[in-house]
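*Asks:* Structure incoming, see below.
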Amino acid sequence: MVRPVRHKKPVNYSQFDHSDSDDDFVSATVPLNKKSRTAPKELKQDKPKPNLNNLRKEEIPVQEKTPKKRLPEGTFSIPASAVPCTKMALDDKLYQRDLEVALALSVKELPTVTTNVQNSQDKSIEKHGSSKIETMNKSPHISNCSVASDYLDLDKITVEDDVGGVQGKRKAASKAAAQQRKILLEGSDGDSANDTEPDFAPGEDSEDDSDFCESEDNDEDFSMRKSKVKEIKKKEVKVKSPVEKKEKKSKSKCNALVTSVDSAPAAVKSESQSLPKKVSLSSDTTRKPLEIRSPSAESKKPKWVPPAASGGSRSSSSPLVVVSVKSPNQSLRLGLSRLARVKPLHPNATST
């Protein structure tokens, strides 16, 4: 690479008059390229300083000449001179504008909401009136629901199910009456001497049901009959309770006799056949034979023999025989200790 040749300006030292002093280097004339710093300062001092009051007076007529624009309510103009000085004020003003817009929107929405509420109230009144007319036409049933029945359409549901509910109540009442009559008839067959027979028969069910649903007088008669039925039931319970207790006692004694007497099965069979027949009789007759036979049954009970001696009694005549038992500690190897001496399993194989 060849370097380019530098252009050098020759210096004429003849201008400096060949003097050795340092003042020779200072030129009397200022070069044209450089600007003097002292000249602009002098020019600035020559100009008069404008007063602030004069500037304000000049700005005011200019603003008055320009026509003012009418702004919407709640907004105001910001002068151009105040913008750079107040930056935080702009954010606050924007926030206030947003609030005003929101308030204006809410004011506009309020009348629409009120109109909607009025329309809904009118509709609900119309629905309520129509539902009342339907209920009066179909049945005089009134719904038990106190919660906003107009909005939930509860009146319609109750109106549709009125007929089924009344029929179900009638059926339930008739079934209950029929069951009570059956129970009374069964009790009167067993204890005819002590108890009185009921005044009404099962063939009168339909008549009683119709009377029960038609008028209040028949309802009072039905309540009187119910009270009579309850009194008859109490009497039956009192009569049946001692009989049931006697039967339970006789059955428990029969079971004790069957379990205790093992040596005479034939006698047990004859007693078990005769006992059910006697149970149906009065309680006095059932107690006497049981009391007579109880000592004989106690005498025939076998004495208790311990289970360990049962095996020896069969082989020998003596009831108690001592059986010799060897302790298993000799042949058993407990643990895995190497020092324990163990007998060989096959002594013949080791000897050979």
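Backbone N, Cα and C atoms are what each Cβ position is placed from, and that goes for glycine too.
Got these off Swiss-Prot a minute ago, pasting:
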MUTAGEN   K44 to R  Does not affect sumoylation
MUTAGEN   K156 to R  Does not affect interaction with WDR48/UAF1
MUTAGEN   K240 to R  Does not affect sumoylation
MUTAGEN   K269 to R  Strongly reduced sumoylation. Strongly reduced ubiquitination
MUTAGEN   W304 to A  Abolished interaction with DMC1 without affecting interaction with RAD51
MUTAGEN   K326 to R  Does not affect sumoylation
MUTAGEN   R333 to A  Strongly decreases interaction with RAD51; when associated with Q-336, A-345 and A-346
MUTAGEN   L336 to Q  Strongly decreases interaction with RAD51; when associated with A-333, A-345 and A-346. Decreased interacting with RAD51 and ability to stimulate RAD51-mediated homologous recombination. Does not affect interaction with DMC1
MUTAGEN   H346 to A  Decreased interacting with RAD51 and ability to stimulate RAD51-mediated homologous recombination. Does not affect interaction with DMC1
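So that I understand the layout, could you describe where these features sit and how close they are to other parts?
*Replies:* Around the Cβ of W304 (mutagenesis position), the number of neighbouring Cβ atoms within 10 Å comes to 6.
A coil conformation is recorded for H346 (mutagenesis position) in the three-state DSSP classification, outside any helix or strand. H346 (mutagenesis position) counts 8 other C-beta atoms within 10 Å of its own C-beta, drawing on all protein chains shown.
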*Asks:* Provide, as an integer number of angstrom, the distance between the C-alpha atoms of W304 (mutagenesis position) and H346 (mutagenesis position).
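*Replies:* Their Cα atoms are separated by 47 Å.
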